[in-house]
Amino acid sequence: MRALRAGLTLASGAGLGAVVEGWRRRREDARAAPGLLGRLPVLPVAAAAELPPVPGGPRGPGELAKYGLPGLAQLKSRESYVLCYDPRTRGALWVVEQLRPERLRGDGDRRECDFREDDSVHAYHRATNADYRGSGFDRGHLAAAANHRWSQKAMDDTFYLSNVAPQVPHLNQNAWNNLEKYSRSLTRSYQNVYVCTGPLFLPRTEADGKSYVKYQVIGKNHVAVPTHFFKVLILEAAGGQIELRTYVMPNAPVDEAIPLERFLVPIESIERASGLLFVPNILARAGSLKAITAGSK
């Protein structure tokens, strides 16, 4: 685990908050119970009118965007989760979902679900089932199907290929599955359990002493194989206290005998490695936060 933590050294970047206000509106329309995610703040963005003109330059941002902008963050709001898609890797940057006891029960039947392409993603940038065929990797859910038994549509949505990543079968079916089960079990102790899951592509120092970010790609669409996965659990107690549990696992076979707490890492490590920010959004609403790390109680 020391090596794992030492590897989490990528620079931090954009935050998680830009999507959550839209999520709040959609979930209110669906009469979902209020929770932490709906109260997280949207990150401030300067309005175009506030940008000073440059002498001799374009008359404003509108002129620069005359023929459109080549790419924007691809946010996807599903029945059961919100996802930010990365067209470069053919997968998600992160997926956010809310777990509650009543959502873990229902008529959702995994046998009625099939992995399928996400037609909302441009054909140039989407994964297909053919990419996984013969690759040796599982189609590993980010938002787990078992988290959303409350409706068939909610479970179906977890089978979009935009919500999966190439995952070593032993990890997917054992240690990672155990972490998903543990996440669900926390709904018995907490009022709301928010889960953010995503891939990591971590650097490794090689024989020449230099560090490189290297990862495999599969299929004709070059779907990126993460080196690691993270899972951030934001736990909201009935009294309003917020607890944070943050995990990283390598995309490799992991001995099931290793306790899950061995994979706890400081949230700062995930923020630096993923380019996401969690703590500022939480503190803006909660005011205080208890982070659980390995060895803490």
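Just so you know, glycine gets a Cβ as well, placed from its N, Cα and C.
Residues or ranges marked as active site, proton acceptor in Swiss-Prot: His141. Taking the Cβ of His141 (active site, proton acceptor) as reference, residues of its chain lying under 8 Å away and at least six apart in sequence are, in sequence order, Thr158, Asn163, Val164. DSSP assigns His141 (active site, proton acceptor) to a strand segment in the three-state reduction.
Taken from Swiss-Prot, the feature Mg(2+) binding site applies to Asn172, supported by similarity to another entry. Residues within less than 8 Å, Cβ to Cβ, of Asn172 (Mg(2+) binding site) and separated from it by at least 6 positions along the same chain comprise Asp138, Gly140.
Note on Thr128 (mutagenesis position): other Cβ atoms within 10 Å of its Cβ, all shown chains, come to 18. For the recorded site, Thr128 (mutagenesis position), the DSSP three-state label reads coil. Here the residue is the original one, while Swiss-Prot reports the published mutagenesis Thr128 to Ala with the comment Loss of phosphorylation. Suppresses interaction with YWHAG and induction of autophagy; when associated with A-288.
Here the residue is the original one, while Swiss-Prot reports the published mutagenesis Thr128 to Asp with the comment Phosphomimetic mutant. No effect on its interaction with YWHAG. Enhances interaction with YWHAG; when associated with T-288.
Under the heading of mutagenesis, Swiss-Prot lists Ser288 to Asp and annotates it as follows: Phosphomimetic mutant. No effect on its interaction with YWHAG. Enhances interaction with YWHAG; when associated with T-128. With a cut-off of 8 Å between CB atoms and residues at least 6 apart in sequence, the same chain places Gln241, Ile242 near Ser288 (mutagenesis position), listed in sequence order.
Annotation of the mutagenesis experiment Ser288 to Ala in Swiss-Prot: Loss of phosphorylation. Suppresses interaction with YWHAG and induction of autophagy; when associated with A-128. When secondary structure is read from DSSP and collapsed to three states, Ser288 (mutagenesis position) falls in the coil class.
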